[in-house]
Amino acid sequence: MALDEAPAEARPGSRAVELEIDGRSRIFDIDDPDLPKWIDEEAFRSDDYPYKKKLDREEYEETLTKLQIELVKVQFWMQATGKRVMAVFEGRDAAGKGGAIHATTANMNPRSARVVALTKPTETERGQWYFQRYVATFPTAGEFVLFDRSWYNRAGVEPVMGFCTPDQYEQFLKEAPRFEEMIANEGIHLFKFWINIGREMQLKRFHDRRHDPLKIWKLSPMDIAALSKWDDYTGKRDRMLKETHTEHGPWAVIRGNDKRRSRINVIRHMLTKLDYDGKDEAAIGEVDEKILGSGPGFLR
């Protein structure tokens, strides 16, 4: 049975870590197949999530289909007008970025809807302007590009894990708003999403990945290393939202403990902001303001 409380100690050679959560010491062993009771009980409502249970599956699927029909209309409009759209997906590890992207693109024409998920930079790329390798993937006329993580690596994982210098981090926070103003001036519609989840929910999803043979590939050594760096990531998240939430690049912040509500509201937000032909407001519905808000103040 997984250990619920400190002062119990991690087994020698194990990957168990001692965590401080809400003023209490906990032991979490990701390799133990039994999910600790305290995680299972607290995961969904963690981080003050406003709902007690998931969105009903039937309601979710019916709503998602309507929204995906609207996304097909968006593609026809983009192809007819040459409009360009980019959506950046950032968030906590295991927050559901990939799932939100898949829900968006599932029924779009792959010839003009593209996902960018860059690996670590090559030696050549490390010698270039930081933004250069991202610019190379930007959309052409009529194209919708979605980033599964983006240039905002330099605002989160890189400074937390020591992959950039403090000066590079500070320089990025100054340059990102100017970079995004250039994107807007070029006529590209830029969406930026930060998907947030509670700590217990993150632990539950990590545990699910570890013990599901179809999902274990999603769990990286970086995820394990980050288990004890929650507060560091929180500080970097808050600073990023404060410094880079601008008129040209506003952040839409999503509470992501329920993946269904998260996906629905991500798509609704984009459809609401795009002025495309044949737009069906009734099919889109209203963004849930308990789930999606704007900028750094939403999570306070």
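Backbone N, Cα and C define each Cβ position, glycine as well.
Where a substitution is noted, the model still shows the residue that was there originally.
When secondary structure is read from DSSP and collapsed to three states, Glu90 (mutagenesis position) falls in the strand class. Annotation for Glu90 (mutagenesis position): spatial neighbours Lys97, Arg149, Ser150, Tyr152, Gly156, Lys192, Phe193, Trp194, Ile195, criterion Cβ-Cβ under 8 Å with sequence separation of six or more. One mutagenesis experiment catalogued in Swiss-Prot, Glu90 to Ala, is accompanied by this note: Loss of activity.
What Swiss-Prot says about the mutagenesis result for Asp93 to Ala is this: Loss of activity. Taking all protein chains in view, 20 other C-beta atoms sit within 10 angstroms of the C-beta of Asp93 (mutagenesis position).
A helical conformation is recorded for Lys97 (mutagenesis position) in the three-state DSSP classification. According to Swiss-Prot, the mutagenesis experiment Lys97 to Ala carries the annotation: Loss of activity.
In Swiss-Prot, a mutagenesis experiment is listed as Trp194 to Ala, annotated with the note Strong decrease in activity. The number of other Cβ atoms within 10 Å of the Cβ belonging to Trp194 (mutagenesis position), over all protein chains shown, comes to 26.
In the three-state DSSP reading, Tyr233 (mutagenesis position) counts as helix. Summarising the environment of Tyr233 (mutagenesis position), the number of other Cβ atoms within 10 Å of its Cβ, over all protein chains shown, is 18. For the mutagenesis of Tyr233 to Ala, Swiss-Prot gives this note: Strong decrease in activity. The structure shown keeps the original residue.
In the three-state DSSP scheme, Arg263 (mutagenesis position) falls into the helix class. Under mutagenesis, Swiss-Prot gives Arg263 to Ala with this note: Almost no change in activity.
Taking the C-alpha positions, the distance from Arg263 (mutagenesis position) to Asp93 (mutagenesis position) comes to 16 Å.
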